[in-house]
Amino acid sequence: MIVLTQSGTLLFDQRFKLSKFLFVVIATGFPLLLQQASLIYGYNHEQIYRICRSFLHVLPLLNCKRGRISTSGLQLPRHLHYECLEWGLLCGTHPAIQIVGLTIVIKLDDPTTAAAYRSELLRVSSSSYIQNAAGLSNGWGHDMEAFVRNAICLLELRERSIPQSGLRDLMGNYQHLVRSLLDACKVDHFVPLDFQHRSLMLNFARLYNQLDLQGRAKSFRALTGFPVYVPSEDYLEGSFLQKELQE
């Protein structure tokens, strides 16, 4: 069961295993939910817009087969923590993320701020850098040249790790966003579940491909399983062939 709050966020009040069926039910049920929020409960344009942003944020995460929905929130593997922070910043939606053992819990009913997400991203990226740099001969205390080189590297890492702004284009216009989401939710209910799921995936892939993912398409695809387009040259990034061509 899906619950809308007055703040415009989406909640789930039962325990579910993430599955094709759940994805299809939530996606196809969203238009009716939005209609009821507007006509029956009198949600205004701003609240509807926040609902759509929340839906745009949480829907791809529901396609992650390695997680589940619980009464405390959306549970995903801990190694996806970094990508979830990036995705929240891109969408402009910032539910609290709690680390519990080997999982993270996205607490959909506990909103935080973009500043909190940026701070956590900086902490995670800095910790990763320090762990990778441990034991290197050109550490921070080796000499001034090494110190400056490491400082520049860390600053560049931090700058790259944070999206500059929320999703633009489609997200910038209320009517466009709502219409596009409703169109993406359309699917024939009289066809098998697998076909419904594939059709919805293609519809939403087109929708997300219109958004500015700020160079994070590969991370988004790894996090959500959505078939987001990646420029062909990006597949060579860091590969042996790329290094050979650069020499």
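Including glycine, each Cβ sits where the backbone N, Cα and C put it.
Copied over from Swiss-Prot, here are the features:
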MUTAGEN   Leu76 to Phe  Complete loss of systemic RNA silencing suppressor activity
DOMAIN    76-95  domain 'F-box-like'
MUTAGEN   Trp87 to Arg  Complete loss of systemic RNA silencing suppressor activity
MUTAGEN   Trp140 to Ala  Almost complete loss of systemic RNA silencing suppressor activity
MUTAGEN   Phe220 to Arg  Complete loss of systemic RNA silencing suppressor activity
C-alpha spacing of Trp87 (mutagenesis position) relative to Phe220 (mutagenesis position), in angstrom: 7
Least buried by Cβ count (within 10 Å) of the mutagenesis positions Trp87, Phe220: Phe220
Intrachain residues whose Cβ lies under 8 Å of the domain 'F-box-like' (76-95), provided they are six or more past its termini: 9, 53-54, 56-58, 60-61, 64, 66-67, 101-104, 106-114, 116-118, 120-121, 124-125, 161-163, 166-167, 171, 211, 213-214, 216, 219-220, 222-223
Euclidean distance between Cα atoms of Leu76 (mutagenesis position) and Trp87 (mutagenesis position), Å: 14
Helix-strand-coil residue split for the domain 'F-box-like' (76-95), DSSP-based: 14 helix, 3 strand, 3 coil
Close in space, distant in sequence - Leu76 (mutagenesis position), Cβ under 8 Å, 6 or more apart: Leu61, Cys64, Arg66, Gly67, Cys84, Thr103, Ile104, Ile106
